[in-house]
Amino acid sequence: MAFASVLKDAEVTAALDGCKAAGSFDHKKFFKACGLSGKSTDEVKKAFAIIDQDKSGFIEEEELKLFLQNFKAGARALSDAETKAFLKAGDSDGDGKIGIDEFAAMIKG
């Protein structure tokens, strides 16, 4: 698991179980359930780097669609509606992607 150095496996499993059904993903509930919302700034930066698959310095829509799979192989992809809602929630400057500061604000929010 890519997040082994940051998150506990049991918390990740519980968070993923909470959004198994299509359309049930809620980023606030997920971040709280997996324990990310209580992590340090450095740990949040590590999480961002894992999710930023292309290392562009931003999390784009395609990376958000596969967001859950970063936590556990075989997890479902987010639906288009979930992906767009997630992007809208995190993209505070309207550039169509989520930067590290936006990601940190979303986790702590």
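Glycine is no exception: its Cβ is also placed from the backbone N, Cα and C atoms.
DSSP assigns H27 (mutagenesis position) to a helix in the three-state reduction. Around H27 (mutagenesis position), taking its Cβ as the centre, 20 other Cβ atoms fall within 10 Å, counting all chains. Quoting Swiss-Prot on the mutagenesis of H27 to A: More than 50% reduction in IgE reactivity of 7 patients sera out of 11 patients sera tested.
Experimental mutagenesis is annotated in Swiss-Prot for K29 to A, with the remark: Complete loss and more than 50% reduction of IgE reactivity of 5 patients and 10 patients sera out of 11 patients sera tested, respectively. Taking the Cβ of K29 (mutagenesis position) as reference, residues of its chain lying under 8 Å away and at least six apart in sequence are, in sequence order, A15, G18, C19.
While the structure shown retains the original residue, Swiss-Prot records the mutagenesis experiment K32 to A with this note: More than 50% reduction in IgE reactivity of 6 patients sera out of 11 patients sera tested. Spatially close to K32 (mutagenesis position) yet at least six residues away along the chain is no residue at all, judged by Cβ distances under 8 angstroms.
Per Swiss-Prot, mutagenesis L36 to A is noted as: More than 50% reduction in IgE reactivity of 7 patients sera out of 11 patients sera tested. Taking the Cβ of L36 (mutagenesis position) as centre and 10 Å as the limit, one finds 24 other Cβ atoms among all the protein chains shown.
Marked as domain 'EF-hand 1' by Swiss-Prot on the basis of sequence analysis: 39-74. Away from its own ends, the domain 'EF-hand 1' (39-74) comes close to residues 1-3, 5-7, 12-13, 15-16, 19, 25, 80, 83-84, 86-87, 90, 96-100, 103-104, 107 of its chain (Cβ-Cβ under 8 Å, at least six residues beyond either end).
Marked as Ca(2+) 1 binding site by Swiss-Prot: D52, D54, S56, F58, E60, E63. The secondary structure of E60 (Ca(2+) 1 binding site), as reduced to three states from DSSP, is coil rather than helix or strand. In sequence order, D54, G96, K97, I98 are the residues near E60 (Ca(2+) 1 binding site), counting only same-chain partners six or more apart with C-beta under 8 A.
Residues annotated as domain 'EF-hand 2' in Swiss-Prot: 78-109. Residue counts for the domain 'EF-hand 2' (78-109) under DSSP (helix as H, G, I; strand as E, B; rest coil) come to 20 helix, 2 strand, 10 coil.
Experimental mutagenesis is annotated in Swiss-Prot for D91 to A, with the remark: Loss or very weak IgE reactivity of 12 patients sera tested; when associated with A-52.
The feature Ca(2+) 2 binding site is assigned by Swiss-Prot to D91, D93, D95, K97, E102. Cβ-based neighbour count (10 Å, all protein chains) for E102 (Ca(2+) 2 binding site) stands at 19.
Computed over the domain 'EF-hand 1' (39-74), the whole-number mean pLDDT of the model equals 96.
Around D93 (Ca(2+) 2 binding site), taking its Cβ as the centre, 10 other Cβ atoms fall within 10 Å, counting all chains. Cβ neighbour count for F58 (Ca(2+) 1 binding site) (all protein chains, 10 Å cutoff from its Cβ): 18. Of the chain residues outside the Ca(2+) 1 site list D52, D54, S56, F58, E60, E63, Q53, K55, G57, I59, K97 have their Cβ within 8 Å of the site's Cβ mean position. Take the mean position of the Cβ atoms of D91, D93, D95, K97, E102, the recorded Ca(2+) 2 site; other residues of that chain with a Cβ within 8 Å of it are F58, G90, S92, G94, G96, I98, G99.
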